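Student: This structure is in structure tokens; I'll ask about it shortly.
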Amino acid sequence: MEEREERVRDDTIEEFATYLELEGKSRNTVRMYTYYISKFFEEGHSPTARDALRFLAKLKRKGYSTRSLNLVIQALKAYFKFEGLDSEAEKLKTPKMPKTLPKSLTEEEVRRIINAAETLRDRLILLLLYGAGLRVSELCNLRVEDVNFEYGVIVVRGGKGGKDRVVPISESLLSEIKRYLESRNDDSPYLFVEMKRKRKDKLSPKTVWRLVKKYGRKAGVELTPHQLRHSFATHMLERGIDIRIIQELLGHSNLSTTQIYTKVSTKHLKEAVKKAKLVESIIGGS
């Protein structure tokens, strides 16, 4: 009986994943939502708001942050709607997140971090997180074919909300990509692959986090991948680039998400410079 129930539950989770994909959710979101819903049912809960609150209370006691709890609530609400339980979904309220300002790095700190890289691959990872403002998942999903050398752009596929976007990159960054690709001796379609595995699988987010932390320590900076993205936005704004352009480059659907950087930056009145200057100022100091 238990085995049959487990099989039915697995089938339901699979159907839920398909529903999320059809709703346009990113692979990352589908993975996280199905993970939490699986946990929810593993603990014997039923799809009701009351059981959802019990589940959330337990996670909070375990030390889950408000941000993490928000993600679980979004997963539960999505599942309830999938099951046609809109009234139960409405009972779950998302707590307000405190608006914290992202900590931006100085250009000198970024330079130290880039110069700390031990391989061409690692250097390029850091340069793309900073110089193109990529999310970790976007970086890991990049394929060699997504780099258009003729037009000087990369196609970022399946960003937040499952949206693709085109990001222009500088000549300096294109040269770094060419140099890195020339050093590769595998036929993986992905731009970045795991170095230590015999089979060259695409790079995992966990590896990116580990590398970023490592080079942050070497450069004497407490660092996360998202900080490099934050710094890209802040430094662009400081150089006079219009916030709507930064919004497009970051792949933000709402301008209000990007506008948080106006509170961090203090040099808005500088004359606008070409985007290429941002990366060249880092590489030029190497």
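For all residues, glycine too, the Cβ spot is worked out from N, Cα and C.
Feature list, courtesy of Swiss-Prot:
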type     : residues  : note
DOMAIN   : 7-84      : domain 'Core-binding (CB)'
DOMAIN   : 100-274   : domain 'Tyr recombinase'
MUTAGEN  : R135 to A : Lack of recombinase activity
ACT_SITE : H226      : active site
ACT_SITE : H252      : active site
MUTAGEN  : Y261 to F : Lack of recombinase activity
Student: Of these recorded positions, R135, H226, which scores lowest on Cβ atoms within 10 Å?
Tutor: H226
Student: If you average the pLDDT over the domain 'Tyr recombinase' (100-274), what number do you get?
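Tutor: Mean per-residue confidence for the domain 'Tyr recombinase' (100-274): 82 out of 100.
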Student: Across the domain 'Core-binding (CB)' (7-84), what are the DSSP residue counts per state (helix, strand, coil)?
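Tutor: For that range the per-state counts are 62 helix, 0 strand, 16 coil.
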Student: Going by DSSP, is R135 (mutagenesis position) sitting in a helix, a strand, or coil?
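Tutor: Coil, per DSSP.
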Student: Any idea what the Cα distance is from R135 (mutagenesis position) over to H226 (active site), rounded to a whole Å?
Tutor: 7
